[in-house]
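S.K.: This structure is in structure tokens; I'll ask about it shortly.
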Amino acid sequence: MRAKIPSEEVAVKLNEWYKLIRAFEADQAEALKQEIEYDLEDMEENQDLLLYFSLMEFRHRIMLDKLMPVKDSDTKPPFSDMLNEIESNQQKLTGLLEYYFYYFRGMYEFKQKNFILAIDHYKHAEEKLEYVEDEIEKAEFLFKVAEVYYHIKQTYFSMNYASQALDIYTKYELYGRRRVQCEFIIAGNLTDVYHHEKALTHLCSALEHARQLEEAYMIAAAYYNVGHCKYSLGDYKEAEGYFKTAAAIFEEHNFQQAVQAVFSLTHIYCKEGKYDKAVEAYDRGIKSAAEWEDDMYLTKFRLIHELYLGSGDLNVLTECFDLLESRQLLADAEDLLHDTAERFNQLEHYESAAFFYRRLMNIKKKLAEQRFQ
């Protein structure tokens with residue numbers, strides 16, 4: 001029989017495990033997790049530490065899903081079961097553990113594209129940020145908040161949080177990946193307020209740094225973001241090249257982000273009038289979105305297919321926009337409503353164009369209201 005292991009020793013390992021998770025060191029994190037699970041069998045009783053382990057296990061799963069996404073039904077245990085177990089002990093969480101609960105729950109809701117819910121949890125976590133002493137941990141939180149605000153176009157909130165995070169990451173050489181991701185967010189926000197050239201400067205820097213990291217995911221993401229900026233500048237030919245490169249890398253490594261890249265490629269082919277290529281990309285993208293069970297992109301693919309490759313049925317388009325709005329994906333709806341209205345205007349279907357312009361104004365109003373919540 002093994003001697004009881006002091007909980008302090010296990011706590012040290014839990015902290016090391018979390019550092020590996022934050023750094024996306026999946027293999028090392030998995031090995032240490034197994035070691036900790038073995039230690040827990042003979043650890044002296046400490047309920048707080050067991051709760052800490054449950055929270056870190058949940059965060060570990062989020063990390064793995066980011067690096068190697070799999071369908072939730074294929075995982076053991078499912079996210080929902082892990083959440084239920086943690087929430088059943090929520091009343092026991094105080095201080096730092098309560099911070100982790102809200103922070104990780106926010107990350108989960110962000111993963112599910114429930115952006116408003118994610119922000120709500122992050123706000124609760126921010127109230128507990130005083131319990132966080134580690135500077136990198138604060139930077140991680142700031143980065144995550146910047147990320148979700150970017151997705152709902154709360155530009156200045158996002159820029160503020162991203163800049164604070166970047167200031168911290170710049171002090172630490174090991175956090176090159178996060179520096180690149182902060183550059184992505186800052187550039188995306190600059191694009192949203194039409195400072196495209198400034199955004200491109202950040203993105204070219206991010207692409208160079210991503211190549212130095214030699215990480216396929218980051219390189220593909222950098223190509224995608226440069227493509228998005230070129231698209232915003234109206235340089236469709238160059239954007240097409242960047243999207244093709246991003247899609248190829250994402251697909252080669254079986255990253256879920258391939259769905260997004262192929263959607264952007266399909267969209268740009270449609271706008272360029274390259275309909276044969278658009279059909280090929282659409283078939284590729286809709287298959288990928290179905291395999292990943294990505295309802296948002298299934299809806300977006302259906303929408304642009306109907307708009308550019310189908311008959312432009314108003315009922316189908318309206319149903320697609322209703323679905324996007326019901327998921328609070330207002331920024332996505334805004335961009336596609338603009339294209340839909342412009343498309344009908346070009347086709348001289350002025351009544352339909354006016355209908356979608358009015359809906360676009362409605363979405364802009366909702367986004368503006370969110371900025372003051």
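Heads up, the Cβ atoms here are built off N, Cα and C, so glycines get one too.
None of the substitutions listed is reflected here, since the structure keeps the original residues.
Straight from Swiss-Prot, here's the annotation block:
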- E87 to A: Displays a severe phosphatase defect (MUTAGEN)
- R105 to A: Shows wild-type phosphatase activity but is insensitive to PhrC inhibition (MUTAGEN)
- E147 to A: Insensitive to PhrC inhibition (MUTAGEN)
- Y150 to F: Insensitive to PhrC inhibition (MUTAGEN)
- Y161 to F: Shows wild-type phosphatase activity and sensitivity to PhrC inhibition (MUTAGEN)
- D192 to A: Insensitive to PhrC inhibition (MUTAGEN)
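Provide an account of the burial state, proximal residues and distances for the features listed.
M.R.: DSSP assigns R105 (mutagenesis position) to a helix.
Sequence-distant neighbours of E147 (mutagenesis position) (same chain, 6+ apart, CB under 8 A from its CB) are F110, S158, I185.
Around Y150 (mutagenesis position), taking its Cβ as the centre, 23 other Cβ atoms fall within 10 Å, counting all chains.
Around Y161 (mutagenesis position), the same-chain residues six or more apart in sequence whose CB sits under 8 Å from its CB are L142, F143, V145, A146, Y149, listed in sequence order.
Its Cβ taken as reference, D192 (mutagenesis position) is surrounded by 17 other Cβ atoms within 10 Å in the chains shown.
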S.K.: Report, in whole Å, the straight Cα-to-Cα distance of D192 (mutagenesis position) from R105 (mutagenesis position).
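M.R.: R105 (mutagenesis position) to D192 (mutagenesis position), Cα-Cα distance: 27 Å.
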